[in-house]
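Student: Would you mind keeping the following structure in view while I ask a few things?
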Amino acid sequence: MSTFGYRRGLSKYESIDEDELLASLSAEELKELERELEDIEPDRNLPVGLRQKSLTEKTPTGTFSREALMAYWEKESQKLLEKERLGECGKVAEDKEESEEELIFTESNSEVSEEVYTEEEEEESQEEEEEEDSDEEERTIETAKGINGTVNYDSVNSDNSKPKIFKSQIENINLTNGSNGRNTESPAAIHPCGNPTVIEDALDKIKSNDPDTTEVNLNNIENITTQTLTRFAEALKDNTVVKTFSLANTHADDSAAMAIAEMLKVNEHITNVNVESNFITGKGILAIMRALQHNTVLTELRFHNQRHIMGSQVEMEIVKLLKENTTLLRLGYHFELPGPRMSMTSILTRNMDKQRQKRLQEQKQQEGYDGGPNLRTKVWQRGTPSSSPYVSPRHSPWSSPKLPKKVQTVRSRPLSPVATPPPPPPPPPPPPPSSQRLPPPPPPPPPPLPEKKLITRNIAEVIKQQESAQRALQNGQKKKKGKKVKKQPNSILKEIKNSLRSVQEKKMEDSSRPSTPQRSAHENLMEAIRGSSIKQLKRVEVPEALR
């Protein structure tokens, strides 16, 4: 009653005798009181899940027992299952012998007695023995059926039946992976992984060098042994047809990796090897990498997702061993360290670039064999007019009419070698060196075409002459502009100069990059027009070649 101490008006309950009240209660009322007290103050020793009031307890409405009903259902279901099993293969007698003699049928003439058990006489121990006996008999029947196709149960239960030991036959089934002549199961049932490859057939094809077998796929075959993988690697040493060898998720270890390494040293036809998701350690991977030093054919190698971690030392050793390799293009492994990862990326990029250059060189050689001597004439024809528009306008910026002549000659030159294969006649000898070019007032010499024909000139001297001539021209232009800017107002000539500015000059103003020494003929012409004036123009006779 201490729980009501927080309420008011408890004085009227102080005179009540609790013992008298409890004595006056009946048994049912006492049970209800106990339940109420359990709800108010549950037992702290009980777990939380058992402290609440049970709401599933109900009084039975008749002679019903739930436990007896559940036991009856279990027994009936077991009997139904046994009847179904026996109905498929016939009536099979139940043996009461020990578990050691379950798979052996004795030669004795004793008949197996069938006992019928009632529900009242069955006990738990006998039920367990009966279930074990029926399961083991079913296994023996299924194994015998898988080996011999059908089982004659009359001969099994006959008096003069010979002993049939199925253990050795079951072991033979496991060794041959279920491949029997009379077995009509599908390949998916033979290999639960879904790989339809038949191991023995594939090995025979590799040994016989079958031309149709270009890929050996052993992926996801779990029951393949390491000795079988070693046999595959040894058979591939002499094979010249197989290009791809993949054995991912086959539980391959270092011994299989060593065999693959020995195979790669000898075989010069396999281009793709996949050993992902296996039990290979760093020792086996390094053996394969050392074998690649003697292999110049393999282009793709995958060994990611191994059971053992490679480690930093193994990754660095892999990079060292692959530095000299020039044929590997794809490597299926994620390096943990950034240093080996970047080094391996650069190695693979280098190899791909070498392959690309090799391919381009082969294409050029094929074109050379097809073209023959005509290619030389084509190259000479292309090379002769290409150099003319870059040098001539710089030496003659003061005479505007000469520049269009050069442009016309440049435009008219490509037609001459096409019409007549021999080269054009040589022009007159060149003028004296840059002593006449330095002073700005006199016009420059005629177009320096003979200099282009000279083959023995030095590039450094030509560049120096161009730079000196350009500086002299710029100095002369600055002097003339300084004198004439005051006299000339804002005229139409300035607007023309601004409109004739090339795109390259606008880009050069934005950036601080120096101008390139070589420019096109159009830009040189525009520069000469902007730097010239009407007073500088002179009449020039048209040359005989253009009349």
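Using the three backbone atoms N, Cα and C, a Cβ is placed for every residue, glycine included.
PHE64 to Asp appears in Swiss-Prot as a published mutagenesis result, with the remark: Mildly impaired activity in promoting actin polymerization; when associated with D-69. For the mutagenesis of LEU69 to Asp, Swiss-Prot gives this note: Mildly impaired activity in promoting actin polymerization; when associated with D-64. The structure shown keeps the original residue. Here the residue is the original one, while Swiss-Prot reports the published mutagenesis GLY284 to Arg with the comment Strongly impaired activity in promoting actin polymerization. According to Swiss-Prot, the mutagenesis experiment HIS304 to Gly carries this note: Strongly impaired activity in promoting actin polymerization; when associated with G-334 and A-356. Looking at Swiss-Prot, the entry for mutagenesis of HIS334 to Gly says: Strongly impaired activity in promoting actin polymerization; when associated with G-304 and A-356. Among the mutagenesis results in Swiss-Prot, ARG356 to Ala has the note: Strongly impaired activity in promoting actin polymerization; when associated with G-304 and G-334. The residue drawn here is the original one. According to Swiss-Prot, the feature domain 'WH2' maps to 521-540, an assignment based on sequence analysis.
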Student: Could you round the CA separation between PHE64 (mutagenesis position) and HIS304 (mutagenesis position) to a whole angstrom and send it over?
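Tutor: Answer for this pair: 65 Å between alpha carbons.
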Student: If you compare CA-to-CA distances from GLY284 (mutagenesis position) to each of the mutagenesis positions LEU69, HIS304, HIS334, ARG356, which comes out shortest?
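Tutor: Smallest Cα separation from GLY284 (mutagenesis position) among LEU69, HIS304, HIS334, ARG356: HIS304.
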Student: According to DSSP, folded down to helix, strand and coil, what is PHE64 (mutagenesis position)?
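Tutor: For PHE64 (mutagenesis position) - judged by DSSP and reduced to three states - the answer is coil.
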Student: Limited to the domain 'WH2' (521-540), I'd like the whole-number average of pLDDT.
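Tutor: Mean per-residue confidence for the domain 'WH2' (521-540): 81 out of 100.
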Student: If one measures from the C-alpha of HIS304 (mutagenesis position) to the C-alpha of HIS334 (mutagenesis position), what distance in angstrom results, rounded to a whole number?
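Tutor: Approximately 7 Å lies between the Cα of HIS304 (mutagenesis position) and that of HIS334 (mutagenesis position).
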Student: Work out, from DSSP, the number of helix, strand and coil residues along the domain 'WH2' (521-540).
Tutor: 11 helix, 0 strand, 9 coil
Student: Would you count the other C-beta atoms found within 10 angstroms of the C-beta of HIS334 (mutagenesis position) for me?
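Tutor: That number is 8.
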Student: Between HIS334 (mutagenesis position) and ARG356 (mutagenesis position), how far is it from one CA atom to the other, in Å?
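Tutor: Roughly 25 Å, rounded to the nearest whole number.
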Student: In the structure shown, which of the mutagenesis positions PHE64, GLY284 has the fewest other Cβ atoms within 10 Å?
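Tutor: Fewest other Cβ atoms within 10 Å, among the mutagenesis positions PHE64, GLY284, is found for PHE64.
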Student: Among the mutagenesis positions HIS304, ARG356, point out the residue whose Cβ has the most other Cβ atoms within 10 Å, with all shown protein chains included in the count.
Tutor: HIS304
